[in-house]
Amino acid sequence: MGILGWVGLIAVGVLCVRGGLPSTEYVIRSRVAREVGDILKVPCVPLPSDDLDWRYETPSAINYALIDGIFLRYHCPGLDTVLWDRHAQKAYWVNPFLFVAGFLEDLSYPAFPANTQETETRLALYKEIRQALDSRKQAASHTPVKAGCVNFDYSRTRRCVGRQDLGPTNGTSGRTPVLPPDDEAGLQPKPLTTPPPIIATSDPTPRRDAATKSRRRRPHSRRL
């Protein structure tokens, strides 16, 4: 497949115009990736104009325990960030600014083991990623959204768009993306086969149902 084909699988989806209002979005799609080379072959996502909304078509919930690789493409103008699930053979392009911000917070978490080699490596990684993020300030928008607006996808225009599967927001329910028939982004994301891990919490209060069951197991005395 040529370079134009790869770009077509990842990048731009043009949405129809309703009611005279501009509704063009820059859709960044996930794709099939059976091996690392499938991700590295994909060209960088070019930065669109400032009047376009960015939307990352990722699953509504990602189980990070199933992620086999994280790619920060340093040479890309928008610091393309990709999560790879080798088992599902999927690569998800995610919001680099939100993901890297959380990643840097994890790297600076003080509760990590005070191992000298690990600490030096972690600090060096933090410095490199911090510099990569700071050098791309022109790609991010720092204009706050209006009160009561929650954007589920990154948008340089900071429009209150949200996800269509969570209900209409500001009249965007009529916008239908024009997707190629062979593009997997047009399909509904399948639920993960492995549920997310459940964190057990200690409960000092004894459970009444367990005590009731133990009492029921006691043998009853028979009267002669």
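Including glycine, each Cβ sits where the backbone N, Cα and C put it.
Where a substitution is noted, the model still shows the residue that was there originally.
The domain 'gL alphaherpesvirus-type' annotation in Swiss-Prot covers 23-201, and the record cites sequence analysis as its basis. Among the natural variants that Swiss-Prot reports, K90 to R is described with the note: In strain: Nonneuroinvasive mutant HF10. Natural sequence variation is annotated in Swiss-Prot for V100 to G, with the remark: In strain: Nonneuroinvasive mutant HF10. In Swiss-Prot, the entry for natural variant Y109 to H states: In strain: Nonneuroinvasive mutant HF10. The structure shown retains the original residue.
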Number of Cβ atoms other than its own within 10 Å, given for V100 (variant position): 19
Pairwise Cα distance for K90 (variant position)/V100 (variant position) [Å, integer]: 20
Cβ atoms within 10 Å, counted per site: which of K90, Y109 has the most, among these variant positions? K90
Determine, from DSSP, whether K90 (variant position) sits in helix, strand or coil. strand
